[in-house]
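Structure first, commentary second.
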Amino acid sequence: MDFALLPPEVNSARMYTGPGAGSLLAAAGGWDSLAAELATTAEAYGSVLSGLAALHWRGPAAESMAVTAAPYIGWLYTTAEKTQQTAIQARAAALAFEQAYAMTLPPPVVAANRIQLLALIATNFFGQNTAAIAATEAQYAEMWAQDAAAMYGYATASAAAALLTPFSPPRQTTNPAGLTAQAAAVSQATDPLSLLIETVTQALQALTIPSFIPEDFTFLDAIFAGYATVGVTQDVESFVAGTIGAESNLGLLNVGDENPAEVTPGDFGIGELVSATSPGGGVSASGAGGAASVGNTVLASVGRANSIGQLSVPPSWAAPSTRPVSALSPAGLTTLPGTDVAEHGMPGVPGVPVAAGRASGVLPRYGVRLTVMAHPPAAG
């Protein structure tokens with residue numbers, strides 16, 4: 001820009017209305033702080049690197065790390081020096097502004113010259129102010145030249161201060177293709193893992209829902225039907241036993257279920273054999289004859305079935321003769337306490353009277369036998 005073409009009013013106004021040198025000095029202080037931090041970082045980085053490689057970490061890996069990190073330390077030192085130079089240049093620009101500011105006339109002085117010139121011209125009726133007007137114009141020309149010179153000097157100093165050494169970025173110390181290779185390796189490693197997880201998930205789902213279990217559970221109906229059939233057969237058996245009095249007439253079912261102490265050999269149809277072979281007597285003639293008679297009786301009844309009521313039964317089902325038994329020894333069984341003897345047959349169904357040969361007072365009974373126990377002292 002040609003500052004000589006601009007009047008002093010413009011140059012003075014630009015110089016006095018700007019931000020001044022304060023911003024340049026603040027920038028210089030910031031560059032000084034940055035230069036100090038970079039220098040400190042470079043020293044600490046170099047110290048740690050030297051201690052690590054010399055004392056704690058040795059070998060090819062340590063040497064490779066030191067060779068790779070050394071350029072970065074150099075870049076820190078170089079950048080710190082350039083930053084310090086920038087701060088110096090900023091101060092130089094601030095100094096150039098201060099000099100130009102001091103050389104530039106204040107705008108009020110220039111304005112006063114113009115006001116004086118106008119007053120002289122207004123009162124110059126007879127030419128008496130011609131010399132004063134010329135002096136005022138000369139003074140204004142000097143102001144013009146002074147402001148132009150100040151601006152030219154400031155432009156030159158500012159241009160010199162703006163000549164800075166460009167900053168350079170740090171050199172790449174890592175492998176640029178390392179991230180790509182790492183991503184590829186991770187992808188290659190995760191693909192089989194994802195396939196394995198999917199396979200395991202499918203296998204677990206197949207285990208939790210087995211295919212051999214039907215969805216309608218109809219097979220349970222057959223199980224329940226079989227159970228019901230078994231229950232019906234048990235009910236029929238109980239009905240027949242209660243109707244014909246098989247327990248009392250045959251003497252083969254539920255023998256001694258009421259009281260074991262009242263069971264006798266006659267209840268099983270072997271009373272005569274037991275009496276014939278009683279201890280101390282040996283086998284007597286009567287016993288032998290009895291046995292023979294028993295055998296002859298069986299042989300004589302071949303081909304003819306015994307009858308109980310209207311029912312034909314085998315000969316071995318004859319009603320046995322019973323007799324009272326003697327009391328058991330203290331070491332034997334004792335009479336179990338119980339309730340009254342229940343009647344035969346099912347409730348509501350008439351039964352057949354007990355055979356006359358059963359002299360024992362023991363009668364068969366059905367249902368649950370209730371037992372009353374005394375209250376023990378330990379229960380409180």
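Every residue gets a Cβ built from N, Cα and C, even glycine.
Residues as originally present; substitutions not included.
In the three-state DSSP reading, ARG14 (mutagenesis position) counts as helix. Packing around ARG14 (mutagenesis position) is summarised by its Cβ count: 15 other Cβ atoms lie within 10 angstroms of its Cβ, all protein chains included. For the published mutagenesis ARG14 to Pro, Swiss-Prot gives the following note: Resistant to trehalose analog 6-azido trehalose, but not to 2-azido trehalose. Normal growth on trehalose as the sole carbon source.
Long-range Cβ proximity for GLY18 (mutagenesis position), meaning a same-chain Cβ under 8 A and a gap of 6 or more residues, is found for none. Annotation of the published mutagenesis GLY18 to Asp in Swiss-Prot: Resistant to 3bMP1 compound. Defective in uptake of propionamide, glucose and glycerol, and is unable to grow on them as the sole carbon sources, but grows normally on hexanamide; the original residue is retained in the structure shown.
In this structure, MET65 (mutagenesis position) is part of a helix by DSSP. Counting only same-chain residues at least 6 apart in sequence, those with a Cβ under 8 Å from the Cβ of MET65 (mutagenesis position) are LEU49, ALA53, TRP57. Swiss-Prot gives this note for the published mutagenesis MET65 to Thr: Resistant to 3bMP1 compound. Defective in uptake of propionamide, glucose and glycerol, and is unable to grow on them as the sole carbon sources, but grows normally on hexanamide.
The annotation that Swiss-Prot gives for the mutagenesis experiment THR83 to Lys reads: Resistant to thio-disaccharide T-6, but not to other thio-functionalized carbohydrate derivatives, such as aminothiadiazole T-23 or thiazoline T-26. Sensitive similarly to wild-type to antitubercular drugs including isoniazid, ethambutol, streptomycin, rifampicin and thiolactomycin. The number of other Cβ atoms within 10 Å of the Cβ belonging to THR83 (mutagenesis position), over all protein chains shown, comes to 20. The DSSP secondary structure for THR83 (mutagenesis position) is helix.
Its own atom aside, the Cβ of ALA87 (mutagenesis position) has 20 Cβ atoms within 10 angstroms in the protein chains shown. In Swiss-Prot, a published mutagenesis experiment is listed as ALA87 to Thr, annotated Resistant to 3bMP1 compound. Defective in uptake of propionamide, glucose and glycerol, and is unable to grow on them as the sole carbon sources, but grows normally on hexanamide.
Under the heading of mutagenesis, Swiss-Prot lists ALA94 to Thr and annotates it as follows: Resistant to trehalose analog 6-azido trehalose, but not to 2-azido trehalose. Normal growth on trehalose as the sole carbon source. ALA94 (mutagenesis position): 21 other CB atoms within 10 A of its CB, across all protein chains.
Under its mutagenesis entries, Swiss-Prot includes LEU95 to Pro with the note: Resistant to thio-disaccharide T-6, but not to other thio-functionalized carbohydrate derivatives, such as aminothiadiazole T-23 or thiazoline T-26. Sensitive similarly to wild-type to antitubercular drugs including isoniazid, ethambutol, streptomycin, rifampicin and thiolactomycin. Secondary structure from DSSP puts LEU95 (mutagenesis position) in a helix.
Within 10 Å of the Cβ of LEU204 (mutagenesis position) there are 10 other Cβ atoms, across all protein chains. Experimental mutagenesis at this site is recorded by Swiss-Prot as LEU204 to Pro, annotated: Resistant to trehalose analog 6-azido trehalose, but not to 2-azido trehalose. Normal growth on trehalose as the sole carbon source.
If you take the C-beta of LEU95 (mutagenesis position) and look for same-chain residues 6 or more apart in sequence within under 8 angstroms, you find ALA21, ALA157.
DSSP assigns LEU204 (mutagenesis position) to a helical segment in the three-state reduction.
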